[in-house]
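Trainee: For reference, Swiss-Prot lists these features for the protein:
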type    : residues      : note
MUTAGEN : Lys82 to Ala  : Reduced transcriptional repression of ACTA2 and MYOCD. No effect on homodimerization and thermal stability. Reduced ssDNA-binding and interaction with MSY1; when associated with A-159 and A-267
MUTAGEN : Arg159 to Ala : Reduced transcriptional repression of ACTA2 and MYOCD. No effect on homodimerization and thermal stability. Reduced ssDNA-binding and interaction with MSY1; when associated with A-82 and A-267
MUTAGEN : Gly215 to Ser : Reduced transcriptional repression of MYOCD
MUTAGEN : Pro223 to Leu : Reduced transcriptional repression of MYOCD
MUTAGEN : Arg267 to Ala : Reduced transcriptional repression of ACTA2 and MYOCD and ssDNA-binding. No effect on homodimerization and thermal stability. Increased interaction with MSY1. Reduced ssDNA-binding and interaction with MSY1; when associated with A-82 and A-159
MUTAGEN : Arg297 to Gln : Reduced transcriptional repression of MYOCD
Amino acid sequence: MADGDSGSERGGGGGGGGGPGGFQPAPRGGGGGGGGPGGEQETQELASKRLDIQNKRFYLDVKQNAKGRFLKIAEVGAGGSKSRLTLSMAVAAEFRDSLGDFIEHYAQLGPSSPEQLAAGAEEGGGPRRALKSEFLVRENRKYYLDLKENQRGRFLRIRQTVNRGGGGFGGGPGPGGLQSGQTIALPAQGLIEFRDALAKLIDDYGGDEDELAGGPGGGAGGPGGGLYGELPEGTSITVDSKRFFFDVGCNKYGVFLRVSEVKPSYRNAITVPFKAWGKFGGAFCRYADEMKEIQERQRDKLYERRGGGSGGGDESEGEEVDED
């Protein structure tokens, strides 16, 4: 996908006379919406949201099939051509958090200098190096997020690649779910609007994904309902320039904790299965206690070097006076 018109030459889709249509719950009957031949197997569209950003149209559709609940993001370009991304609801939540980081970074950027714009013109109007980049990896999919700039403005380019393997939530086309990379370009001015719309869909339709991921019997009425029907809420902490996100989720393998480390320049994450939480917690507590003892010993040695012994002599003299 070429970069033009704030990121894409395909961004000329009609601005939609009706404007943003708000959230539209869709009929829950079975029906299309899935990509490829497998997409018609009882895929339900639960909600749809349209956004008109500059001269582009974006659609966010929450869908559900036998593999779980997922989100499709479509950018409609000139002539009705579309670029689509498919995200599980868990990845959509990570994507929402990443958008928050890009929004903060974009807000801190100053206007482009004439020299920078001239350099972009000499390069044919193509995007310069990324102003900020992150990537997400989940199962057989990778998502690359790059905040870029060309003569038309700044934009967030989001590219999805799918490795060969089992088909994903959307039932991707091709043998074994193989699918060429898809890219959308979101004008930077619409980042907040896009993030807020995504967050609303996640709040409204992401809560049951844990039950869906558990498969048959994992719902509230099944034997696993107590485990998959309710999970702890996610949280985050900030340390210096880093942010750590703690998100509890579940899939067919069980409950897990995803710990994401986010800095302005990169994002990394680990997944800890539920059965290892106690060991991880014990290890953290043990190291915290050991470091506390080490710090206390170091403080004691420092006091001694600064003449702590003289204080002891004063106490001795004081005791002798009292005895007299």
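Using N, Cα and C of the backbone, Cβ positions are placed for all residues, glycine too.
No substitution from the list is modelled in this structure, which keeps its original residues.
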Trainee: Which one is it: of the mutagenesis positions Arg267, Arg297, which Cβ has the fewest other Cβ atoms within 10 Å in this structure?
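Mentor: Minimum Cβ neighbour count within 10 Å, taken over the mutagenesis positions Arg267, Arg297, occurs at Arg297.
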Trainee: Looking at the mutagenesis positions Lys82, Arg159, which one has the fewest other Cβ atoms within 10 Å of its own Cβ?
Mentor: Lys82
Trainee: Could you state the whole-number distance in Å separating the C-alpha atoms of Arg159 (mutagenesis position) and Lys82 (mutagenesis position)?
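Mentor: Answer for this pair: 14 Å between alpha carbons.
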Trainee: Can you tell me how far the Cα of Arg297 (mutagenesis position) sits from the Cα of Arg267 (mutagenesis position), in Å?
Mentor: 36
Trainee: Lys82 (mutagenesis position) to Arg267 (mutagenesis position): how many Å between their Cα atoms?
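Mentor: Pair distance, Cα basis, whole Å: 29 Å.
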Trainee: Using DSSP and three states only, what is Arg297 (mutagenesis position)?
Mentor: helix
